[in-house]
Amino acid sequence: MKSSKLFALAGVTLLAATTLAACSGSGSSTKGEKTFSYIYETDPDNLNYLTTAKAATANITSNVVDGLLENDRYGNFVPSMAEDWSVSKDGLTYTYTIRKDAKWYTSEGEEYAAVKAQDFVTGLKYAADKKSDALYLVQESIKGLDAYVKGEIKDFSQVGIKALDEQTVQYTLNKPESFWNSKTTMGVLAPVNEEFLNSKGDDFAKATDPSSLLYNGPYLLKSIVTKSSVEFAKNPNYWDKDNVHVDKVKLSFWDGQDTSKPAENFKDGSLTAARLYPTSASFAELEKSMKDNIVYTQQDSITYLVGTNIDRQSYKYTSKTSDEQKASTKKALLNKDFRQAIAFGFDRTAYASQLNGQTGASKILRNLFVPPTFVQADGKNFGDMVKEKLVTYGDEWKDVNLADSQDGLYNPEKAKAEFAKAKSALQAEGVQFPIHLDMPVDQTATTKVQRVQSMKQSLEATLGADNVIIDIQQLQKDEVNNITYFAENAAGEDWDLSDNVGWGPDFADPSTYLDIIKPSVGESTKTYLGFDSGEDNVAAKKVGLYDYEKLVTEAGDETTDVAKRYDKYAAAQAWLTDSALIIPTTSRTGRPILSKMVPFTIPFALSGNKGTSEPVLYKYLELQDKAVTVDEYQKAQEKWMKEKEESNKKAQEDLAKHVK
């Protein structure tokens, strides 16, 4: 579910009935096979787990390629390709023993080779040579890797990864990272067979070619058809096949138009689980007939947001009619008071209700980029630490609630006050009003269009259409993705405001969120803020992002005291919140579903590619014949939480055994 954690905005909706008709039912087949049928929303542009930065790829490859460790259903790190591991007492050297029964297989299930320690070395070298989008995860962590990527050293053997023998791979870090093992679930640290890689050349990991990959995971990819379907089959020779309970997985593409279809397809057996849309015309009737089966899932750690393009270069999709309007919009977005007016004037409960309905709107709301309960120290959640820092930025933050599941930002009076300050300053710069803000949206995705329309309504009502106009650009899905999610560089980011992306954490540390928009090296500055990192960007300087980077860097340099580290990251998050450069909106989960998945059997994690809160990982997943009831779910949740606490405690105690 999480490739480097860049997500296209979820909540799109259902596939056409004709598409689903081709899929088998969600129960057992005539041969007694278990089939899981679900949906997907975004086609991958490749299957290259070593270089990608997109969830569209990882949602597929994380089911077919295993790394060193994975998550169990309680979120613990358990053996995968590594049957054992150790860390040196100084925290700088991690050593993993590769299991002897780990094999590579073709897409047809034929054994190709054993998985060896050298495969992990080959994988990282390939990622470095190809300038992987996910290098940010490890480039400054592994000794010598940054120098190799920058060309300061040419010999990869000088990088801190070694195959000590066929079964042992060792990593040497620049500084201790208590969360290092959580990074091993990510594709950039996964193995690849060198002989196969060389044989495929540029055809390695093609988007629609299952034969362009080798498989060492629980499933084999059998077919992938753009805007149609993805199919997996259980790997019969997988070393841990007893924990693979679903024989086939069939995913169908959603086009986002008919929001009544998911429930219909669940009821007729076409889907094993269905995301529900309370704003659909049929939901009221569904509540009457299946009220005991409508379950709201837990909020996860993925944060969707609205980004601000502070350095827009392209204007193919725009309602602006003059260079003066373009210049005025850019000056406005560079003004913090203006951005805060947007943040405070945006009714995010109304926005979320377009997806989750009035009753469920609050269940997905989020106020911080880093979720407030993501980490804890000294008895305080991360959100509490941020609040202590945030109030020092001004009175506007004193009564703001940063907890999940409520809108702590929306305040029309604050919005008007901030806008008044901004307008006075901007008029002195010759800015023309109203400010026109282009916001692209997939015109075929009903709930996406409704959300953007809701944002337009609340902002224009609060700030006045004579001051701010949201110009909705309704485009084809591919057009929207190509100028947001899939844009190759900042020049392709053709928007002023965008809610088309989100971020999920790669590992268990606040840096996994906050590093990604550092102006010098952040991988998502173009996606969220409209400029390419690594440049001496004038707009980034204007909004103070280099000051933000200093805060993040200082936090990252604290490697001995976790409480101090988190406190420093809280200071960086407080700066980011005050800047209003990105406006968090919702989590991915916390939404109503109908399901025949046995509750809490999928692998769980708040970060990484091997744990999820959504049905995008299929190892461990178990199915039942009838729809889960609310009572069953609540009892299972209570039982799982108790078991999780006990299991996590034992896992923490067992860590001492790995220090050598």
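Cβ coordinates come from backbone N, Cα and C, glycine included.
What you are looking at is a predicted structure, and each value in this text was computed from that prediction instead of being measured.
Phe7 to Leu appears in Swiss-Prot as a known natural variant, with the remark: In strain: R6 / R800.
In Swiss-Prot, the entry for natural variant Gly27 to Asp states: In strain: NCTC 11906, SP-VA92, SP-496 and SP-VA96. The structure shown retains the original residue.
Looking at Swiss-Prot, you'll find the natural variant Thr30 to Ala noted as follows: In strain: R6 / R800 and R6x.
What Swiss-Prot notes for the natural variant Glu166 to Asp is this: In strain: NCTC 11906, SP-VA92, SP-496 and SP-VA96. Here the Cβ of Glu166 (variant position) has 13 other Cβ atoms within 10 Å, regardless of which shown protein chain they belong to.
The local packing around Val246 (variant position), expressed as other Cβ atoms within 10 Å of its Cβ over all shown chains, amounts to 21. A coil conformation is recorded for Val246 (variant position) in the three-state DSSP classification, outside any helix or strand. Per Swiss-Prot, natural variant Val246 to Ile is noted as: In strain: R6 / R800 and R6x.
Per Swiss-Prot, natural variant Leu368 to Ile is noted as: In strain: NCTC 11906, SP-VA92, SP-496 and SP-VA96. Non-local neighbourhood of Leu368 (variant position): Thr303, Phe382, Gly383, Val386, Leu402, Gln573, Thr577, Pro584, each in the same chain, at least six residues away, with C-beta under 8 Å from its C-beta. In the three-state DSSP scheme, Leu368 (variant position) falls into the coil class.
Within 10 Å of the C-beta of Gln432 (variant position) we count 16 further C-beta atoms, all protein chains included. In the three-state DSSP assignment, the secondary structure recorded for Gln432 (variant position) is coil. Under the heading of natural variants, Swiss-Prot lists Gln432 to Thr and annotates it as follows: In strain: R6 / R800, R6x, NCTC 11906, SP-VA92, SP-496 and SP-VA96.
Over all protein chains present, the Cβ of Thr612 (variant position) has 24 other Cβ atoms lying within 10 Å. According to Swiss-Prot, the natural variant Thr612 to Ala carries this note: In strain: SP-496.
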Measure from the CA atom of Thr612 (variant position) to the CA atom of Gln432 (variant position) and give the result in Å, rounded to a whole number.
47
According to DSSP, which kind of secondary structure is Thr612 (variant position) found in, if we only use helix, strand and coil?
coil
Rounded to the nearest Å, what's the C-alpha distance separating Glu166 (variant position) and Thr612 (variant position)? Just drop the number here, would you?
32
